[in-house]
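First up is the structure itself, then whatever we jot down about it.
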Amino acid sequence: MEGGGKPNSASNSRDDGNSVFPSKAPATGPVAADKRLGTPPGGGAAGKEHGNSVCFKVDGGGGEEPAGSFEDAEGPRRQYGFMQRQFTSMLQPGVNKFSLRMFGSQKAVEKEQERVKTAGFWIIHPYSDFRFYWDLIMLIMMVGNLVIIPVGITFFTEQTTTPWIIFNVASDTVFLLDLIMNFRTGTVNEDSSEIILDPKVIKMNYLKSWFVVDFISSIPVDYIFLIVEKGMDSEVYKTARALRIVRFTKILSLLRLLRLSRLIRYIHQWEEIFHMTYDLASAVVRIFNLIGMMLLLCHWDGCLQFLVPLLQDFPPDCWVSLNEMVNDSWGKQYSYALFKAMSHMLCIGYGAQAPVSMSDLWITMLSMIVGATCYAMFVGHATALIQSLDSSRRQYQEKYKQVEQYMSFHKLPADMRQKIHDYYEHRYQGKIFDEENILSELNDPLREEIVNFNCRKLVATMPLFANADPNFVTAMLSKLRFEVFQPGDYIIREGAVGKKMYFIQHGVAGVITKSSKEMKLTDGSYFGEICLLTKGRRTASVRADTYCRLYSLSVDNFNEVLEEYPMMRRAFETVAIDRLDRIGKKNSILLQKFQKDLNTGVFNNQENEILKQIVKHDREMVQAIPPINYPQMTALNCTSSTTTPTSRMRTQSPPVYTATSLSHSNLHSPSPSTQTPQPSAILSPCSYTTAVCSPPIQSPLATRTFHYASPTASQLSLMQQPQQQLPQSQVQQTQTQTQQQQQQQQQQQQQQQQQQQQQQQQQQQQQQQQQQQQQPQTPGSSTPKNEVHKSTQALHNTNLTKEVRPLSASQPSLPHEVSTLISRPHPTVGESLASIPQPVAAVHSTGLQAGSRSTVPQRVTLFRQMSSGAIPPNRGVPPAPPPPAAVQRESPSVLNTDPDAEKPRFASNL
């Protein structure tokens, strides 16, 4: 250095981060022989350089340059260290899908890598990348050896060709290396699933297991063959002794086929890898392994079929000599031998010719045994594979077979069997899963993710879920249960106790109420929440119009979820109040709670906006149907489901003016009443329209179901629709038919009451004497009185006489006064009640003429007699004024002294 340099400094040195020299280290470099160390000019003790400063002088110049770069000095060593690290890492388990599944986490894999480093030199981990690729190479080499070696030994006489020698020498070398590497490869302890990396334990385990088989299969037969060939002359080699040696080497080469054990082990390891990663790939690999093993055995059997005659020098009775194939090409010989072997193994024949010699016979039997075993294994594995590929469909088929046996055992009708079949098709769609058990085995996040995915269409179509908290939606969906309903099924019924609410995923359902309006619910709608909120009964019926796929929520789960989310409870309550208002109903519990929330200020502006949107969307989703043109829907709960065709025809007849409603006040009134008609009141056309258009009266009769008779007069007032009157000829014809039926019934009853005729004759004689005494005073009025007296007395004593018609579902018996009033013609459409002529007998006296008894038309439905013999009174019509005192004294039995006469009584089946 010129002018003296600082110690510990190097002039013109490059500061690249790697020029760090150890203290007191001699300067070395590749150019040290061509350059010499220099000192500063006029050097002295003070001008000496520090030992760590490496400088040199170039001839002919005073400049200084470094003696050599550290990178040049450490390059080979650094490259060797990199290769060593890479090779060492290949002996360790890598971080991949297989190792993560084996050890659980990346941290556990790193710990296993540290174990391999501390285990010793050249210890190979069984799950390392190096062992993976080595096993792949060995798999290919073994398949090649097991296919090529039998063909070469059997069909090729020249064993000294260069390709054959190269192939055999390379194979023997690779298998010897594999034998050595097995002593340095860790093993898996089957009891504890721990990887054993101790070299001594690995060696002992290998010596006790597969070492002998692997050593015999790895004997270098080709090396021995080459040594024997070089030690013999060509003339001696061709002698018979040499040919025997060659045959021995051929037989010895068959020991390589023991490498099949290695092939099976490696294939089993690959099956485990595929099984742990892909289940379907594992099944496919298993079936392909089975097919490949069968083909390999067929290949070996074909070579064996030709090798045995070859070792016997083709005797005359062998199959090769009989078919004259000794001098044919090896391809033709192999084809015939393979065909013969497959015929034996599949048990379909003997090939081209049946065996003749004893050796061919034994080989054929051996082939049949091996073939039958392989065929059974193949069928079993194939069956198991097919069943495992679609186990859910197989379970569905087994389940439906049980259902069919159940239907046959109980002898269910064909239409019911078809409904059950359709239900299973729509409910399970050909596959059965134990979904509840599957989801219960998963953790909560994964279960919630699956439920959200399965119900994504329901969430997308429901405005309630769209505006709700995601946690509420997840909690609600996790408690839903899937259900399917068929067209015509009543999902809920009005008046029933509600235990579930429903969400519609797919389908259309109709809401049926007592009013004439029906509403439709489609995808994304929900119903049944009102009774869950109020703990009451169903307010309407819901019927499935199409196949409906629903999700149900029980009342316990409903309350459990809403306790954690009070805002959503208020949303349900608001929608419930709006729905009740739309169908004309109210619920005091919901209204009081809603008013209480308003007074306490629970609702804020944001919540109000959300509730408005929910109610708005709920109204938009409900499809309202226009009012139905027939009024039967107004009495939906009043009519029986077993209505006869006659009663259905009656509901479409013109309005009927019943005699029970004709009181004295009505007869004397100048105009019909304009008030809301009562269930059994007389209706004019205008008042009838008012009754149909107005909501029905909530009376006991309006909610009563009559099971045995036709609709009563109160029901007809709600159900019948004004139409044009029937022609008089049809009315007369109907009356004639009714009269004939009554006469037949009267004759039958007369035969049954022969025992009572004597008592009736005595009563008639007494009545005739009274008539003779009263005839001058009131002519023509005594007979009706007596008849009325007889009929009412019989009804009061609950005894039916011949004067009273028998009670039946189609022809109820009535007092003669009522039948006489009904026999009058009906008023026209525009005629008022004042124009009806008043019956004289009804005004002046309580009796009627004896000859005025008429029949009741078939299209008229009247009250039936009760078990007590009285007619049910009408609560909607004011009672008639009492008759005169004279009439009361003469016929006291006409009056009804029963204190319960004003209570409503319904028809009963006698």
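Just so you know, glycine gets a Cβ as well, placed from its N, Cα and C.
Some features that Swiss-Prot has for this protein:
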type    : residues                                 : note
BINDING : G528, E529, C531, R538, T539, R579, R582 : 3',5'-cyclic AMP binding site
MUTAGEN : C303 to S                                : Abolishes conductivity
MUTAGEN : C318 to S                                : Abolishes sensitivity to sulfhydryl modification
MUTAGEN : G349 to A                                : Abolishes conductivity; when associated with A-350 and A-351
MUTAGEN : Y350 to A                                : Abolishes conductivity; when associated with A-349 and A-351
MUTAGEN : G351 to A                                : Abolishes conductivity; when associated with A-349 and A-350
MUTAGEN : R538 to E                                : Reduces affinity for cAMP and impairs tetramerization
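Locations of recorded Swiss-Prot features on the structure.
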| residue | record | CB count, 10 Å |
| --- | --- | --- |
| C303 | mutagenesis position | 24 |
| C318 | mutagenesis position | 23 |
| G349 | mutagenesis position | 12 |
| Y350 | mutagenesis position | 15 |
| G351 | mutagenesis position | 21 |
| G528 | 3',5'-cyclic AMP binding site | 23 |
| E529 | 3',5'-cyclic AMP binding site | 22 |
| R538 | mutagenesis position | 17 |
| T539 | 3',5'-cyclic AMP binding site | 21 |
| R582 | 3',5'-cyclic AMP binding site | 16 |
Largest separation between Cα atoms (Å) of residues that the record links to 3',5'-cyclic AMP, namely G528, E529, C531, R538, T539, R579, R582: 16
Surrounding CB atoms that lie within 10 Å of the CB of R579 (3',5'-cyclic AMP binding site), all protein chains: 21
Among C318, G349, Y350, G351, R538, which are recorded as mutagenesis positions, the nearest neighbour of R579 (3',5'-cyclic AMP binding site) by Cα: R538
Spatial neighbour of R582 (3',5'-cyclic AMP binding site) that is closest, considering only the mutagenesis positions C303, C318, G349, Y350 and their CA atoms: G349
Entries of Y350, G351, R538 which, being mutagenesis positions, have CA atoms within 10 angstroms of E529 (3',5'-cyclic AMP binding site): R538
Candidate mutagenesis positions C303, C318, G349, Y350, G351, pick with smallest Cα gap to T539 (3',5'-cyclic AMP binding site): G349
Distance, C531 (3',5'-cyclic AMP binding site) to R538 (mutagenesis position) (CA atoms, angstrom): 6
Using Cα positions only, nearest of the recorded positions to C303 (mutagenesis position) (C318, G349, G528, C531): C318
Proximal but sequence-remote residues of the same chain as C531 (3',5'-cyclic AMP binding site) (Cβ under 8 Å, at least 6 apart): V497, G498, R537, R538, T539
Distance from C318 (mutagenesis position) back to Y350 (mutagenesis position), taken between C-alpha atoms, in Å: 14
